[in-house]
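*Asks:* Sharing a structure, written as structure tokens. Questions coming.
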Amino acid sequence: MPLSQEESTLIERATATINSIPISEDYSVASAALSSDGRIFTGVNVYHFTGGPCAELVVLGTAAAAAAGNLTCIVAIGNENRGILSPCGRCRQVLLDLHPGIKAIVKDSDGQPTAVGIRELLPSGYVWEG
């Protein structure tokens, strides 16, 4: 299914974000997310040998700080023309927990961008029963 204009805009914004910073091992992925009220939030990962947040998690924090509410779609773009990157397992779990209705833009089997529900990417996510 073709991307909507809003979804295509997310790819453009994340690409512009990662291309706006110098090539670096410390900041190699940008993410953009769309809120239900139409705002777009961007961010980049912060690599450090002790660990660090992925770009998607940085965007979640930025959106939360702006009282964005529900996020409806998210994408990650790698530097050096790597294009769309699928969320890692940790990000999939966090997205499922915090925004269970969110879609992530990933590449389909033909390498084309497509937006899929987070539950499709993580059908058997961890459920804490505390």
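Glycine residues also receive a Cβ, built from the backbone N, Cα and C atoms like all the rest.
The following feature annotations were taken from Swiss-Prot:
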- Glu56: active site, proton donor (ACT_SITE)
- Ser28, Arg82, Tyr126, Trp128: substrate binding site (BINDING)
- Cys54, Cys88, Cys91: Zn(2+) binding site (BINDING)
- 1-129: domain 'CMP/dCMP-type deaminase' (DOMAIN)
- Glu56 to Asp: Loss of activity (MUTAGEN)
- Glu56 to Gln: Loss of activity (MUTAGEN)
- Cys91 to Ala: Loss of activity (MUTAGEN)
*Asks:* For Cys91 (mutagenesis position), list the number of other Cβ atoms lying within 10 Å of its Cβ atom.
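*Replies:* Neighbour count, Cβ to Cβ under the 10 Å cut-off: 24.
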*Asks:* Want to know which binding-site residues, from Ser28, Arg82, Tyr126, Trp128, are within 10 Å of Glu56 (mutagenesis position) at Cα; which are they?
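*Replies:* Cα filter at 10 Å returns nothing.
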*Asks:* How many other Cβ atoms are found within 10 Å of the Cβ atom of Tyr126 (substrate binding site), counting all protein chains shown?
*Replies:* 9
*Asks:* How long is the line from the C-alpha of Tyr126 (substrate binding site) to the C-alpha of Cys54 (Zn(2+) binding site), rounded to the nearest angstrom?
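*Replies:* Here the two Cα atoms lie 19 Å apart.
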*Asks:* Nearest to Trp128 (substrate binding site) in three-dimensional space, by Cα, is which of the recorded positions Cys54, Cys88, Cys91?
*Replies:* Cys91
*Asks:* Nearest to Cys54 (Zn(2+) binding site) in three-dimensional space, by Cα, is which of the recorded positions Ser28, Arg82, Cys91?
*Replies:* Cys91
*Asks:* Sorry to bug you, but what's the C-alpha spacing from Ser28 (substrate binding site) to Cys88 (Zn(2+) binding site), rounded to the closest Å?
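*Replies:* That comes out at 14 Å between the alpha carbons.
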*Asks:* Which residues, in sequence order, are found in the same chain with Cβ within 8 Å of the centroid defined by the Cβ atoms of Cys54, Cys88, Cys91 at the Zn(2+) site, excluding those residues themselves?
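*Replies:* Once Cys54, Cys88, Cys91 are set aside, the remaining close residues are Ala55, Glu56, Leu57, Ala76, Pro87, Gly89, Arg90, Arg92, Val94.
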